[in-house]
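Enquirer: Below: one structure in structure tokens.
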Amino acid sequence: MSKFDTSALEAFVRHIPQNYKGPGGVVAVVKDGEVVLQHAWGFADLRTRTPMTLDTRMPICSVSKQFTCAVLLDAVGEPELLDDALEAYLDKFEDERPAVRDLCNNQSGLRDYWALSVLCGADPEGVFLPAQAQSLLRRLKTTHFEPGSHYSYCNGNFRILADLIEAHTGRTLVDILSERIFAPAGMKRAELISDTALFDECTGYEGDTVRGFLPATNRIQWMGDAGICASLNDMIAWEQFIDATRDDESGLYRRLSGPQTFKDGVAAPYGFGLNLHETGGKRLTGHGGALRGWRCQRWHCADERLSTIAMFNFEGGASEVAFKLMNIALGVSSSEVSRVEADSAWFGSWLDDETGLVLSLEDAGHGRMKARFGTSPEMMDVVSANEARSAVTTIRRDGETIELVRASENLRLSMKRVKGEAKHDIIGRYHSDELDADLLLVSEGGAIYGAFEGFLGKSDMYPLYSVGSDVWLLPVQRSMDAPSPGEWKLVFRRDDKGEITGLSVGCWLARGVEYRRVQP
């Protein structure tokens with residue numbers, strides 16, 4: 001690493017309120033176990049005019065996952081010790097069951113339970129109880145890929161871990177975290193507060209400077225996948241604990257942050273609640289977190305004993321800020337990609353028959369395309385006539401076929417262009433046997449709308465948009481968790497007579513949920 005330059009970090013931080021507009025936030029940089037930069041700005045609550053401080057607690061959301069895995073390693077031991085308990089937990093399973101290690105590494109193939117809550121009729125601002133979480137997870141019978149073969153983000157993995165840990169130890173996760181993680185690390189005010197409705201020390205905001213900022217409503221109860229609330233000072237203490245134990249081969253963070261592989265031996269991007277990343281040739285470990293009204297991110301570079309943290313009480317770019325702080329501290333500069341103009345033959349929708357996933361491409365100008373495939377849009381650089389890349393995805397076009405590669409997910413898809421005109425004979429009621437949930441499709445004035453119904457309630461009506469013959473998109477931009485699943489892909493099946501018999505409903509988080517038609 002080049003000479004550490006705090007002035008460049010300070011200059012970047014001074015402009016955060018201007019470049020990332022929102023109510024407030026905090027950032028920090030820790031080097032060699034010492035705080036070299038910490039800053040708070042804005043307000044924890046706009047109405048009460050409560051300032052944001054270094055000691056203001058905020059939900060750290062999915063950053064909690066590494067702490068759940070830390071408890072597993074510290075209070076239980078190796079993940080394999082809970083494999084029998086997981087088999088009993090997933091007692092309705094028909095496919096190959098994942099192992100507990102697969103849960104820790106997001107290789108289980110289980111569909112994300114927050115995404116599935118949408119299919120079960122959940123109200124985005126509704127109450128979600130622990131019993132409902134278990135009911136949803138325990139009804140699962142299948143995975144959307146063979147465990148250990150790919151990466152797919154799944155909050156339910158860590159919710160199940162929490163349940164298994166509590167059952168094994170006979171203690172609450174609240175108590176174990178406090179005793180075995182927070183106290184040794186000096187995280188004085190960190191606490192697992194499972195009920196998001198009970199946290200009122202800081203307000204998270206939806207919106208932006210165009211629509212305005214409004215307090216976000218959250219009423220879910222979660223544990224394992226999220227739920228910890230902590231201040232910047234608490235998170236600094238965690239980074240200092242990591243640094244202080246760096247030379248201990250049995251140290252907790254060293255065990256959490258080791259390299260992981262898929263079952264075929266290929267390096268994996270995630271392990272024990274940590275993203276395993278690289279920048280400027282340096283290995284990073286960390287995680288982001290999101291809930292309606294909140295965003296946060298931490299990164300750690302063990303080789304340089306360097307950590308960055310960003311926490312916002314609005315839906316801004318905390319992940320981008322923490323990553324930029326890391327790059328500035330490491331002296332890594334960004335390079336401009338050489339681009340060519342996108343040929344119109346790229347544009348449109350492309351379907352992978354096996355997964356039911358759809359890639360939608362549109363021109364974004366200046367040699368870029370906007371791609372919709374995962375939970376949020378990606379900007380792709382068109383690097384040649386038949387190849388485009390984003391940070392996580394590479395696509396190559398050969399006539400009417402696109403090869404999509406996400407190397408970090410061990411995923412390679414062959415996608416065909418979606419053609420033809422959509423028929424409107426899809427209206428009716430469809431049933432998922434696995435979820436015991438329905439999808440209702442209706443036509444109003446020639447427009448098609450869909451609604452989900454299940455044990456969590458009945459959803460609003462959502463408009464459907466056709467992209468070709470028997471392939472429709474159903475956008476859902478608000479859900480109990482954040483970010484939302486995005487576009488649900490609906491791929492219909494017909495019999496030999498051309499009659500609709502059912503469909504596959506899926507998104508990146510929850511692929512290929514099968515429905516059969518029960519009522520035209």
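From the backbone N, Cα and C atoms, a Cβ is placed for every residue, glycine too.
None of the noted substitutions appears here; every position holds its original residue.
Annotations per Swiss-Prot:
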MUTAGEN   MET58 to Phe  No effect on enzymatic activity
MUTAGEN   CYS61 to Ser  Alters sensitivity to p-chloromercuribenzoate
MUTAGEN   SER62 to Gly  Abolishes enzymatic activity
ACT_SITE  SER62  active site, nucleophile
ACT_SITE  LYS65  active site, proton donor/acceptor
MUTAGEN   CYS69 to Ser  No effect on enzymatic activity
BINDING   ASP481  substrate binding site
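Show me how these features fit into the shown structure, please.
Expert: Neighbours of MET58 (mutagenesis position), defined as other CB atoms within 10 A of its CB across all chains, total 30.
Note on CYS61 (mutagenesis position): other Cβ atoms within 10 Å of its Cβ, all shown chains, come to 26.
DSSP gives SER62 (mutagenesis position) a helix state. All chains included, 25 other C-beta atoms sit within 10 angstroms of the C-beta of SER62 (mutagenesis position).
Residues within less than 8 Å, Cβ to Cβ, of LYS65 (active site, proton donor/acceptor) and separated from it by at least 6 positions along the same chain comprise PHE158, GLY224, ASP225, ALA226, GLY273, LEU274, HIS287.
Following the DSSP three-state reduction, the secondary structure of CYS69 (mutagenesis position) is helix.
Its Cβ taken as reference, ASP481 (substrate binding site) is surrounded by 27 other Cβ atoms within 10 Å in the chains shown.
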Enquirer: Between CYS61 (mutagenesis position) and CYS69 (mutagenesis position), how many Å separate their Cα atoms?
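Expert: Cα of CYS61 (mutagenesis position) to Cα of CYS69 (mutagenesis position) measures 14 Å after rounding.
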Enquirer: If one measures from the C-alpha of ASP481 (substrate binding site) to the C-alpha of MET58 (mutagenesis position), what distance in angstrom results, rounded to a whole number?
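Expert: Between the Cα atoms of ASP481 (substrate binding site) and MET58 (mutagenesis position), the distance comes to 16 Å.
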Enquirer: What whole-number Å value do you get for the CA-CA distance of CYS69 (mutagenesis position) and SER62 (mutagenesis position)?
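Expert: Just about 12 Å between their Cα atoms.
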